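To start, the structure itself, in structure tokens.
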Amino acid sequence: MADEATRRVVSEIPVLKTNAGPRDRELWVQRLKEEYQSLIRYVENNKNADNDWFRLESNKEGTRWFGKCWYIHDLLKYEFDIEFDIPITYPTTAPEIAVPELDGKTAKMYRGGKICLTDHFKPLWARNVPKFGLAHLMALGLGPWLAVEIPDLIQKGVIQHKEKCNQ
């Protein structure tokens, strides 16, 4: 894992107990409850730390997730749609988060706007199955990716703040 601040944030996210994916019907319902509880706690912790940076919701089955994330850079808010599907082999396989608006704008992204998490995040996820869930995916996957990629894309002029585009 990264620095002490990241460790502290992750230590405050409840770990999950149910090792179940979408194919596991009844157990999947239990896993989804744990996922929601973990996400709610993570969002509450972020709000209390004045670090609120995403919203997520899912379809009724809990297999397709979508929402928004945002990144503040030079006091400007950059907002992006996010989406991902729960793999059939979840939780053994981590979901792949897509930021469709950024598709093709960075080398650290796969076709379809899926962010690259293979080097750092996926080995960590694999060591922590089934304890890690979607809150951990956001905290250790998307969050650090945004922190590295968005300032770089802004500096290179690849993305611009919406207000600057309208002027």
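Each Cβ is built from the backbone N, Cα and C atoms, and glycine gets one as well.
Gln30 to Ala appears in Swiss-Prot as a mutagenesis experiment; the accompanying note says: Does not affect neither UBA5-binding nor thioester formation with UFM1. In sequence order, Thr18, Ala20 constitute the residues six or more apart from Gln30 (mutagenesis position) in its chain with CB-CB distances below 8 Å. DSSP assigns Gln30 (mutagenesis position) to a helix.
Among the sequence features in Swiss-Prot, the mutagenesis site Leu32 to Arg is noted as follows: Abolished interaction with UFL1. Cβ environment of Leu32 (mutagenesis position): Gly62 lie under 8 Å away, each six or more residues apart in the same chain.
The note that Swiss-Prot attaches to the published mutagenesis Lys33 to Ala is: Impairs binding to UBA5 and thioester formation with UFM1. Long-range neighbours of Lys33 (mutagenesis position) (same chain, six or more residues apart, CB within less than 8 Å of its CB): none.
A mutagenesis experiment is reported in Swiss-Prot for this position, Asp50 to Ala, and the note states: Decreased ribosome ufmylation. For Asp50 (mutagenesis position), no same-chain residue 6+ apart in sequence has a C-beta under 8 angstroms from its C-beta.
When Cβ atoms from all protein chains are considered, those within 10 Å of Lys108 (mutagenesis position) total 15, not counting its own. As a published mutagenesis entry, Lys108 to Ala appears in Swiss-Prot alongside the note: Abolished ufmylation.
Of all the Cβ atoms in the protein chains shown, 13 others lie within 10 Å of the Cβ of Tyr110 (mutagenesis position). DSSP assigns Tyr110 (mutagenesis position) to a strand in the three-state reduction. Here the residue is the original one, while Swiss-Prot reports the published mutagenesis Tyr110 to Ala with the comment Decreased UFM1 transfer.
The Cβ of Cys116 (mutagenesis position) has 16 neighbouring Cβ atoms from other residues within 10 Å, across all protein chains displayed. A mutagenesis experiment is reported in Swiss-Prot for this position, Cys116 to Ser, and the note states: Instead of the formation of an intermediate complex with a thiol ester bond between UFC1 (E2-like enzyme) and UFM1 (substrate), a stable complex with an O-ester bond is formed.
Secondary structure from DSSP puts Cys116 (mutagenesis position) in coil. What Swiss-Prot lists as active site, glycyl thioester intermediate is Cys116, and the listing cites experimental evidence.
For the mutagenesis of Phe121 to Ala, Swiss-Prot gives this note: Decreased UFM1 transfer. The structure shown keeps the original residue. In three-state terms derived from DSSP, Phe121 (mutagenesis position) belongs to a helical segment.
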Distance, Lys108 (mutagenesis position) to Cys116 (mutagenesis position) (CA atoms, angstrom): 5
Integer Å distance between the CA atoms belonging to Phe121 (mutagenesis position) and Lys108 (mutagenesis position): 13
DSSP state at Asp50 (mutagenesis position), helix/strand/coil: coil
